[in-house]
Amino acid sequence: MLKTVTTAMAAGDDDVPASILEIELPAILLNESLFIELNGNLTQLVDTTSNLSQIVWNRSINGNGNSNTFDLVDDEQERAAVEFWLLVKMIAMAVVLGLMILVTIIGNVFVIAAIILERNLQNVANYLVASLAVADLFVACLVMPLGAVYEISNGWILGPELCDIWTSCDVLCCTASILHLVAIAADRYWTVTNIDYNNLRTPRRVFLMIFCVWFAALIVSLAPQFGWKDPDYMKRIEEQHCMVSQDVGYQIFATCCTFYVPLLVILFLYWKIYIIARKRIQRRAQKSFNVTLTETDCDSAVRELKKERSKRRAERKRLEAGERTPVDGDGTGGQLQRRTRKRMRICFGRNTNTANVVAGSEGAVARSMAAIAVDFASLAITREETEFSTSNYDNKSHAGTELTTVSSDADDYRTSNANEIITLSQQVAHATQHHLIASHLNAITPLAQSIAMGGVGCLTTTTPSEKALSGAGTVAGAVAGGSGSGSGEEGAGTEGKNAGVGLGGVLASIANPHQKLAKRRQLLEAKRERKAAQTLAIITGAFVICWLPFFVMALTMSLCKECEIHTAVASLFLWLGYFNSTLNPVIYTIFNPEFRRAFKRILFGRKAAARARSAKI
C-alpha cells in the first residue's frame, strides 16, 4: 500500500520525487496525532488530500536546474512576533483602562466624602452634585470593568445573562449621569433668574429632582428587558458581540431621551445664564464710580489757583511791609479773615443732592473723616478753635458732597503760636501710624463704599479760603493720637506749599488716577466675563465632546444597516463617553474654592491645610 501511494503521488506531480516519503527528520506531526518512525526515517501514511493541505513545501531550484529541493517553512518566528505584539497591546490597554477606572473612582469618592465630612458643603445645592458623583461612581464600578474585559478579550465571553446586566447598567448609569447635568443646569438657571429661588430650593424639591432623574434613566435602561429587542440580539451574543438593542424605535427613543434632548436643554440654559451674567456685569460696570472731570475743567481750575497764589503772595508782602490786623479784646491774637470761593463740579451720576462739610472741632473729626475718602481736594486744618458743622448730609444716598476747604491767605509771622497747616494727604499718612485711625476709618467706609458701588449725584466742591490765627493744639495731633506741635515759621512755610502745590497738584491730577481706576475696573469686569464664559464653555464642551461621537454612531448603526464602523472606532467612542464620568468630579468642583479646600483637608489633614492657607495670607 505504501508503494501504491508513492507511485500515485509520483505520477500525479512530476516535480515531486519518488523518495518524497522518506524525509530525514526526527518526527513530523500528521493529522494532529499520528507518528510513524522507522530506522530514523519518517514514513508518512495519510490520505493524499489531507497530506497536501497540511504540508507546505518550499521549492528551491539549483543553478543548473537539474534538481529540485523542498524544505518545510517554519512560521514559528512570525507567529511569535504576532503573539508578542498582541500581548503588548493587551497590557497597554489594561493599564490605560485600569488607570481611567481608578481615577474615576477616586475623584467621585472625594466629592462624596467632601460633602459628607464638610459641614459648609452640606447645602441643598450640593445634593445634586453628590447624586451626580454617585451615578459616575456606578459607571466606574459596574460598567467600566466589564467593558474593559470586553475590550481586552476582543469579544464577549461572559454569556448572554451577564451581557443583559451589563448593557442595562450601562444605559442606566450613563443616562442618570447625563440627566444630572441637566438638573444642575436648571438649578443654576433658576438661581440666576429668580431672586426668591434660594428660599424655594428646599431639600424636598431637590430630592424630587433627583428621583425624577433616576426614574427616567431606569425606564430607558429596562425597556429592552421587557421585549424591546431586535431579532438579531441573541445571534450577536453568539458571535461574541454584546450590544444594546439595535431596534430602530428603541434607538431613537433612547438616544433622544439620553442625549439629544438633554443636550439642547443644557445648551439653552447655559446660554441664558451667560447672557444674564454678561448683562449684570455690564450694568455693574456702568454703575461703578467713574469721575468725568474733563481736561478743560482741570485747566481752568489750575489757572484760577495760580491767580489765587499770586494774590496771596501780594497779601503776604503787604503784611511784611507793616500792615497789621487789630487784636481781639480777649488777647488771643489777631485774626485775618479772607474768603474766596471757587466751585468745582465733578459729576458721577444724575442726582443733585448736595451736602456741606465745614472743618470744625476735634470732637467731630470722626464725622468729617468721610471727606478723607474724597482725595481730590487738599483740606487745610488749623490747630485749634476750628468749627465743624454739617448740613444736608444724606448718609444713605451719599449722592454728593460739598466740601468747604479752609486754607490760609496770610499769617502773622510774629505770632509765637503760629498755626501749622497740613494737607489731607499728610493727615492720612500720619494717622495710619496710630490707634485712633481705626475709628476714623469706620467713618470713611460708608462714603467710600457708596462711591465704589456707583452712587449717583454731582459732587460740588466749594473752596472758601478762611484762616484763623489762634493758640496751641492741632486737629492733626488729635487725628494722629494727640501728638505734635509746630513752629510758626515752619507753619508759614508749609502753608504756601500746601495751599498752592497741594491743592493745585491734586486737582490737576484728578482725571488721570480715576481714568486709570475706571480702566482697571473695565479690565476686571472683562476678566470676570471671560471667566464666566470659560466656565460654561468647559462644562458644555466636555459634555458634547465626550458623548456626541458615541450617540451619533449609535443612531447611525441602527438606521443604516449597511454602514460598518470599525471596531476600534466604536470602542474609542464608547470609552470617550465613559471618560465624561472621570471629568465630572473635576468640572463641577474645581471652580468652587470650598471644594478645593475640602480636598486639601482630606488629602493633607486640617492642620496642614490651615498652615498652607495662613502661609498664602
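Cβ coordinates are placed from backbone N, Cα and C, and glycine is handled just like the others.
Among the natural variants in Swiss-Prot is D14 to V, noted as: In strain: NC-100.
Swiss-Prot documents G40 to R as a naturally occurring variant and attaches the note In strain: CA-128, NC-005, NC-114 and NC-115.
Quoting Swiss-Prot on the natural variant E76 to K: In strain: CA-027. The Cβ of E76 (variant position) has no same-chain neighbour under 8 Å that is 6 or more residues away in sequence.
In the three-state DSSP assignment, the secondary structure recorded for R79 (variant position) is helix. In sequence order, the list of same-chain residues 6 or more apart from R79 (variant position) whose Cβ falls under 8 Å from its Cβ is empty. For the natural variant R79 to W, Swiss-Prot gives this note: In strain: NC-037, NC-038, NC-039 and NC-109. The structure shown keeps the original residue.
Quoted from Swiss-Prot, the note attached to the natural variant M90 to I states: In strain: NC-053. Long-range neighbours of M90 (variant position) (same chain, six or more residues apart, CB within less than 8 Å of its CB): I152.
For the natural variant A301 to E, the note given by Swiss-Prot reads: In strain: NC-026 and NC-027.
Listed in Swiss-Prot is the natural variant T460 to I, annotated as follows: In strain: CA-040, CA-055 and CA-098.
Recorded in Swiss-Prot as a natural variant, T463 to S carries the remark: In strain: NC-003 and NC-142.
Under the heading of natural variants, Swiss-Prot lists A492 to V and annotates it as follows: In strain: CA-064, NC-015, NC-096, NC-108, NC-128, NC-135 and NC-137.
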